[in-house]
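> The structure follows.
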Amino acid sequence: MNLATTKAKLKSGAQAGVQALNKAGHAAKTGTVAAGKATVAGAKSLYLTIPKDYDIEKGGSLNELIKAADELGIARLQEDANNIESAKKSIDTVEKLLSFTQTGVAVSAKKLDELLQKYSSSQLAKSLGSSANIDSKLTKTNHILSTLSSFLGTALAGMDLDSLVKQGDASATDLAKASLDLINELVNNISNSVQSIEAFSEQLGRLGAAISQTKGLSGLGNKLQNLPNFGKANLALEMISGLLSGISAGFTLADKNASTEKKVAAGFELSNQVIGNVTKAISSYVLAQRAAAGLSTTGAVASLITASIMLAISPLAFMNAADKFKNASLIDEFAKQFKKFGYDGDSLLAEYQRGAGTIEASLTAINTALGAVSAGVSAAAVGSVVGSPVALLVAGVTGLISGILEASKQAMFESVANRLQSKILAWEKENGGKNYFENGYDARHAHYLERNLKLLSELNKELQAERVIAITQQRWDANIGELAGITKLGDRISSGKAYADAFEDGKKLDGASNVTVDTRTGVVDISNANGKKTQALHFTSPLLTAGTETRERVQNGKYSYINQLKFNRVKSWTVKDGEANSRLDFSKVIQHVAFNDEDGRLSGKTEEIALNVNAGSGNDDIFAGQGKMNVDGGTGHDRVFYSKDGGLGQVNVDGTKATEAGSYTVNRSINNGSFYHEVIKRQTTQVGKRTETLEYRDFELKRPEHGYQTTDTLKSVEEIVGSQFSDTFKGSKFADIFHGGDGNDTLEGNDGDDRLFGGNGDDHLYGGNGDDLLDGGKGNDVINGGDGNDVYISRKGDGNDTLYDSHGSDKLAFADADLSELTIERTAQGIMIKRNDGSGSINMAEWYKTLSQQNYHGNATDDKIEQIIGKNGDYITSEQIDKLLKDKQTGTITSAQLQQLAQENKSKSIDSGNLASTLNKLIESMASFGSRGATASNYLQPAHKSPQNVLAPSAV
């Protein structure tokens, strides 16, 4: 760094100082200017002047002052006619405390002694002179001299810096050493906060003593001797004692009892503990100067000084530092729960917060102290000939120092960040190259398992599976991301990590679980169920899309960097199942990616990620996700559910083109509510002036304006469950099993022996050809079995259904009612079967229509059900009904008559084979899948016990 660069960086901070120094020269008399120049050019010492006729050997009231000066290293100067008299004439300081000489600033021992005696009884003098509270070795006189020395020493040190800048040949190293020497003393003394007048005076005394001993900036202290140049900020910080250690413990704002949050508001005082005491201390100090100089210390003057100091103190400047210390404490507490899992990154983050807080606190305290002193001295200088140039000098010095500090600030932050980076890289080297931030995700997941182990262990019972595979996506972690940004390692972090944990019999498997979740290739393999017959694949959180991430750290401004994400995405997930009866729930797998435009905002463009499911053997239940799904059910009885949480939108199932059983095309709408979308987000971390922006993948719930349309392909799927919307099912030429779920659905079996369950809603069920089983469910349904020997199921609460039938030997079974609980009434061209409790009815309006008539589906029908069966197997026939009602316009078959007819049938021989087939259909339907539970529940349904005596054949 050359001098020109250094001067440019200091220009803004030094400008005020140079202007103030120039004003000081013009404001004083000619003698003052000459004396000031001589002081700058000379040794610039502080002297204690002793009257020429004072005899030290004989002793007197001044001996105490002389002894104190000797202890403090303040030179004694015996008055003579030459230098003292000329000084008095030139700057008009007759009978004043302070005066300039050719070799420095003189303090009149005589005048000081008089002032001490004059004000010895005042509270102010007692405060300034309470040496016992500071150091038992210092007398009151010693302490006051130390205070004066400290203030003037600070000013003289600033003049040294100014003279270096003006020389034009000073090196950057000299400037850095000068500024850092001042920083060192201010940080170690002032930044710990001022709690009393005595402490403030003591700190200034030490500061002045250290700087006043500096001669020509050649010997700047042992701590900075090895500083090679200004650019080596790391070493510079380490050389500054206490900057990065110790201060946070002593700094008042770090104390949780400082009440910063309660006492701070924009434009108001920080708190009495901090700024109040600083104000009191500096006010008392400058008032003492005025008293010592013989100036007024009235209440009005004191108020002016206090007001000036308060205006120089910014409460909000302290808040940033206070927040960092507070955050560090919170992060430290947060870090404890992850340390036992081998991750210390949160502690590193807290370490940075403390370091940054220390820097902010130190520099804020320095600038606050300098600004307050400058303001106080300026206020105290009112009415003082000597005070005015001194005040201007102090203002100039503080402006210059502030500029130097600001130029050094970024290097301080980077030193802390670089130290943390070194720790991270050292850890990776010690741990075989493992990624430090990935280790952070591992610790987060281990903590998640520990905290939620009880709930996770209950999944076996909840999902009714001997084995549960829980897949958890640890998403982007702000703390881990912030640490990566601070340490300039943002290109080494990932957006998260997916984990698979196996639970068997309520216990987590600690060893190998025979599960593979490869987020790079998009393969999830759970085909080895570890000998268990039932298992469930459960996603505890939304799973990000598969692929490979890379990042590149690019500079996009002087202090600005962006870690750009590049993602090679796999277009689908593949899930492999094995022999177990598995429950595969994909409702939390993210299947839509939302893209951003060049400005980082969502563009509205999306990409769909497919799910390929190879279910293997076993009876599997597959819950559809939020996007395209290709399912191969394999062997076994497999079911696909579109009913999870009510479903995502309307489902249209089409099996009309199937060439093999279980093959369907499902066109569905995804427009109900909000869906998971993978998005690119950004996190920005501030390190002083440097900003680090990290791009990462995350997910959000979004509701697209028009929704999505997608198409699923199902193969070897035996059963499909619809949504809460109005779904359409069209069966194949094979046996189909459809459940409408909620909504007003349309189910058509077409060919094959189909099972159609309407579920809730006003549904239309049409069996078509084949021996079908039709269950309308709740709602007012329209049901037509079509050709074949069909079975209709009715339950309590099903609503008022309309039933059509054509051809075949058909049966209507009341699963929960005896015939004695029913009544049959004649209608215009048909009959109405009513439940006596009013819970539902079945209207067969075309029972008596001829075959020339057509039903609503356009097919001819005789609309008669050959047998009506009660829950205990009692039955009546269509012929028995016709005998009682055919030739009547109105009429009723009572419950008693129905019971009598059923009793007569018990002694008759019936077709046991036909009845057994009907019985099997009903039992299988009720035992393997309860239509109520199937459409409403998200989980496997427990097998119902076979209904006793339902359709049981009578003894023959």
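Using the three backbone atoms N, Cα and C, a Cβ is placed for every residue, glycine included.
The following feature annotations were taken from Swiss-Prot:
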type    : residues      : note
MUTAGEN : Tyr54 to Phe  : Does not affect cytolytic ability
MUTAGEN : Tyr285 to Phe : Does not affect cytolytic ability
MUTAGEN : Tyr343 to Phe : Reduced cytolytic ability
MUTAGEN : Tyr352 to Phe : Reduced cytolytic ability
MUTAGEN : Tyr448 to Phe : Does not affect cytolytic ability
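Surface or core, plus neighbours and distances: that's what I need for these features.
Cβ neighbour count for Tyr54 (mutagenesis position) (all protein chains, 10 Å cutoff from its Cβ): 17.
Close to Tyr343 (mutagenesis position) in the fold, though at least 6 residues off in sequence, lie Asn439, Gly440, Asp442, Ala443, Arg444, each with a CB less than 8 Å from its CB. Secondary structure at Tyr343 (mutagenesis position), as computed by DSSP, is coil.
Shown in sequence order, Val416, Ala417, Leu420, Leu483, Ile486 are the residues of the chain, 6+ apart in sequence, with a C-beta less than 8 angstroms from the C-beta of Tyr352 (mutagenesis position). Mapped onto three states, the DSSP output places Tyr352 (mutagenesis position) in helix.
There are 17 other Cβ atoms within 10 Å of the Cβ belonging to Tyr448 (mutagenesis position).
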> I'm trying to understand the geometry here, so how far is the Cα atom of Tyr54 (mutagenesis position) from the Cα atom of Tyr448 (mutagenesis position), in Å to the nearest whole number?
82
